[in-house]
Amino acid sequence: MATGANATPLDFPSKKRKRSRWNQDTMEQKTVIPGMPTVIPPGLTREQERAYIVQLQIEDLTRKLRTGDLGIPPNPEDRSPSPEPIYNSEGKRLNTREFRTRKKLEEERHNLITEMVALNPDFKPPADYKPPATRVSDKVMIPQDEYPEINFVGLLIGPRGNTLKNIEKECNAKIMIRGKGSVKEGKVGRKDGQMLPGEDEPLHALVTANTMENVKKAVEQIRNILKQGIETPEDQNDLRKMQLRELARLNGTLREDDNRILRPWQSSETRSITNTTVCTKCGGAGHIASDCKFQRPGDPQSAQDKARMDKEYLSLMAELGEAPVPASVGSTSGPATTPLASAPRPAAPANNPPPPSLMSTTQSRPPWMNSGPSESRPYHGMHGGGPGGPGGGPHSFPHPLPSLTGGHGGHPMQHNPNGPPPPWMQPPPPPMNQGPHPPGHHGPPPMDQYLGSTPVGSGVYRLHQGKGMMPPPPMGMMPPPPPPPSGQPPPPPSGPLPPWQQQQQQPPPPPPPSSSMASSTPLPWQQNTTTTTTSAGTGSIPPWQQQQAAAAASPGAPQMQGNPTMVPLPPGVQPPLPPGAPPPPPPPPPGSAGMMYAPPPPPPPPMDPSNFVTMMGMGVAGMPPFGMPPAPPPPPPQN
């Protein structure tokens with residue numbers, strides 16, 4: 001350094017300029033902040049003084065960041081040396097001086113705001129304040145290679161990612177699963193073909209948060225899930241069950257009662273009052289005995305039921321004249337009711353007899369009186385070949401003949417003395433208190449029952465007796481049904497023999513004496529028995545006239561009640577003959593045996609088919625009932 005005269009002006013330091021209020025280069029300037037008091041009041045505490053200073057600094061930094069006055073010296077020589085430049089993919093520098101200065105001011109303001117919030121919880125940061133982007137992160141390794149059978153990723157993510165979202169929400173952290181196996185096979189990676197971040201690392205969970213406390217909390221929950229998946233079996237893992245339940249709820253297949261009740265095969269059947277109701281007839285459940293429609297299957301019939309059915313069957317066969325009357329019927333069935341005194345029955349359609357149950361229970365009418373008119377059944381009295389004749393066996397029906405001739409070609413309606421009497425001459429079944437029929441009996445009830453609604457003592461009955469004519473049978477009268485066919489199996493051996501076998505085994509009885517008619521008054525169905533048996537061999541009077549004479553000769557016989565529905569025939573009117581029948585023979589000459597009766601009246605006028613009442617025999621007197629054969633003509637005179 002030169003001294004003295006050799007000294008230059010540069011060697012002497014420059015004098016400092018005097019400071020003045022108008023100088024613009026002063027380093028210290030007064031700071032004026034709007035809204036902040038410039039005078040500090042006395043008596044403040046240390047916390048209040050610190051809060052005032054911190055708030056003043058926050059406002060100053062906010063003003064600088066807002067106005068862009070970052071305090072960078074304009075002279076480059078006064079600036080501090082810059083670090084190495086950092087460029088982005090576009091070639092722009094990232095760490096410029098302005099960027100570094102702004103980042104420094106933001107960090108300083110962030111620290112001041114954090115301190116101010118701790119001093120004054122009611123402090124509100126500036127509007128342009130944003131927390132810094134720096135975050136705390138941590139990694140949690142997932143032992144997938146050690147336990148390949150456990151799905152750790154599924155336990156962490158959960159159904160639709162809800163488990164991971166819940167952890168992030170609770171811990172205020174961000175969790176990402178990265179590494180090998182974090183991405184499912186087949187998913188497309190980055191478009192540029194580069195690897196995803198952390199893909200070359202082992203499988204792990206990256207936890208990122210603003211604070212270290214949030215990161216630690218999230219890491220602890222992740223480790224608990226991994227530990228539970230390793231130590232607890234899958235069927236006992238509560239987290240796994242909860243995830244499956246939530247997945248079912250999201251899919252709409254959740255049943256809320258699965259865990260509260262047992263399975264159908266494990267729970268007992270609920271008791272119902274209907275299931276406990278048992279029928280006493282059929283043994284079924286669900287209904288009572290009064291509503292049961294079936295009998296108990298397989299129950300054997302009692303002895304009383306069998307005896308009652310046998311008795312009803314024997315009674316029916318006795319009414320048909322095919323079996324003896326059981327001895328107990330008269331005492332158990334109450335007062336006997338004759339068919340003539342029974343109640344009227346409405347007309348039934350053709351070929352439709354009543355059911356056997358009605359015949360067996362009522363026992364009021366024989367079946368040939370209850371059956372309707374039928375053209376398919378022949379009449380015994382209208383053709384030859386009856387029982388015992390040339391027609392066949394004792395129970396075979398002969399073929400109908402076109403003319404009203406006997407079985408041997410004799411006179412019309414002449415009885416064969418060698419064979420059994422015609423059906424209208426056969427005796428009726430004996431009364432219920434007189435035992436069975438005599439052997440060889442084959443016929444139906446006597447003609448007194450065929451009178452139907454005509455009483456014995458009525459005028460119509462006497463009219464027919466006086467004129468030598470048989471009264472017409474009532475409506476609904478039909479001959480007895482034929483016996484069973486030969487192909488029908490016989491009844492079981494335990495029951496009684498069939499009626500036709502009983503009749504074949506019994507020998508013919510001797511004819512009853514004629515004196516029995518005079519000793520006591522016979523019953524109505526016994527009046528024809530004596531007359532028909534005694535007159536069978538004489539041949540002086542025709543059989544149908546013998547019955548009428550015998551009925552007229554017994555005035556003491558009780559009169560039978562007629563059917564109230566039948567209209568009696570007026571005197572002097574003869575029933576019309578059926579179509580196809582031969583005309584009646586002329587009356588016998590005087591002095592013959594047939595002149596004891598009045599000659600028959602002329603036939604009535606023809607019927608009007610258009611009048612239904614006339615056709616039914618209810619409007620014109622003297623017309624026979626519907627579907628009944630007419631009375632036979634009187635016999636020719638005998639020389």
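Glycine is no exception: its Cβ is also placed from the backbone N, Cα and C atoms.
What you see is the original sequence, not a version with the noted changes.
What Swiss-Prot annotates here:
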- Ser20 to Ala: Strongly decreases interaction with U2AF2 and spliceosome assembly (MUTAGEN)
- Ser20 to Thr: Decreases interaction with U2AF2 (MUTAGEN)
- Arg21 to Ala: Decreases interaction with U2AF2 and spliceosome assembly (MUTAGEN)
- Arg21 to Lys: No effect (MUTAGEN)
- Trp22 to Phe: No effect (MUTAGEN)
- 141-222: domain 'KH' (DOMAIN)
- Asn151 to Ala: Decreases RNA-binding (MUTAGEN)
- Arg160 to Ala: Strongly reduces RNA-binding (MUTAGEN)
- Lys184 to Ala: Abolishes RNA-binding (MUTAGEN)
- Leu244 to Ala: Decreases RNA-binding (MUTAGEN)
- Leu254 to Ala: Slightly decreases RNA-binding (MUTAGEN)
- Arg255 to Ala: Slightly decreases RNA-binding (MUTAGEN)
Proximal residue to Lys184 (mutagenesis position) among mutagenesis positions Trp22, Asn151, Arg160, Arg255 (C-alpha distance)
Asn151
How long is the line from the C-alpha of Asn151 (mutagenesis position) to the C-alpha of Leu244 (mutagenesis position), rounded to the nearest angstrom?
14
Using DSSP, how many residues of the domain 'KH' (141-222) fall into helix, strand and coil, respectively?
30 helix, 13 strand, 39 coil
Restricting to the domain 'KH' (141-222), report the mean pLDDT as a whole number.
86
Pop the Cα-Cα gap between Arg160 (mutagenesis position) and Trp22 (mutagenesis position) into the table, whole Å please.
72
Comparing the mutagenesis positions Arg160, Lys184, Arg255, which residue's C-beta has the most other C-beta atoms within 10 angstroms in this structure?
Arg160
Euclidean distance between Cα atoms of Leu244 (mutagenesis position) and Arg160 (mutagenesis position), Å:
11
Just the number: how many Å between the Cα atoms of Arg255 (mutagenesis position) and Leu244 (mutagenesis position)?
12
Leu254 (mutagenesis position), Cβ-centred 10 Å count of other Cβ atoms over all protein chains shown, is 13
Taking 10 A as the limit, how many CB atoms besides its own sit near the CB of Leu244 (mutagenesis position)?
13
Could you give the Cα-Cα distance between Leu244 (mutagenesis position) and Leu254 (mutagenesis position), in whole Å?
10
